[in-house]
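Following: one structure in structure tokens, then a few remarks.
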Amino acid sequence: MGGKWSKSSVIGWPTVRERMRRAEPAADRVGAASRDLEKHGAITSSNTAATNAACAWLEAQEEEEVGFPVTPQVPLRPMTYKAAVDLSHFLKEKGGLEGLIHSQRRQDILDLWIYHTQGYFPDWQNYTPGPGVRYPLTFGWCYKLVPVEPDKIEEANKGENTSLLHPVSLHGMDDPEREVLEWRFDSRLAFHHVARELHPEYFKNC
């Protein structure tokens, strides 16, 4: 697996992976802007920064130093099932996401990198609510968010060199359930849409 991901896409991934590590605190269920892209080939006036949270977030990134241009260097498009599966396997092969403590900032960096290098609008990486394991709403994305065992959190916070701003030290402040979560690869998610089974209400209009 991999296709186009295995060649040109490797450029920049080690740098982005390191940034995620250091960061401080039209598949099913993509957002409205991605559905626009799928249907019209462009984001329509019904999805603007004033009416769409993902569009507003992207606009705000232009004000920040994110380390790479916010405007994608490839055509804008919605995330598809095949692209989500390929991306999952690419990241598994290259390493860096498996077992990484999740934070919103790290997810933002990943979303922006994918948006910039592949043109996938960043409204697809959403998960089921907690507590417990959070499953991806986008079918084909093979990373779930798994709560970290309390003893592992305690071990990670020992010693004088612990950064108070590292996501593991924030004790889940990013999370509504106050759980510390990590990305975990699960190849079964390419074939079994767990989120749809657990939360069919999220898929009524898909």
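Every residue, even glycine, has its Cβ placed from backbone N, Cα and C.
One mutagenesis experiment named in Swiss-Prot is Met20 to Ala, and its note says Complete loss of Nef-induced MHC-I down-regulation, MHC-I is internalized but not sequestred in TGN.
Swiss-Prot documents Pro72 to Ala as a published mutagenesis change and attaches the note Complete loss of Nef-induced MHC-I down-regulation, MHC-I is not internalized; when associated with A-75.
Quoted from Swiss-Prot, the note on the mutagenesis of Pro75 to Ala is: Complete loss of Nef-induced MHC-I down-regulation, MHC-I is not internalized; when associated with A-72. Look at Pro75 (mutagenesis position): DSSP puts it in coil.
For the mutagenesis result Asp123 to Glu, the note given in Swiss-Prot is Complete loss of Nef-induced MHC-I down-regulation, CD4 down-regulation, and enhancement of infectivity. Activates PAK2 twofold over wild-type levels. A 10 Å cutoff on Cβ-Cβ distances gives Asp123 (mutagenesis position) a total of 26 other Cβ atoms nearby, all chains included.
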Integer Cα-Cα distance in angstrom, Pro75 (mutagenesis position) to Asp123 (mutagenesis position): 16
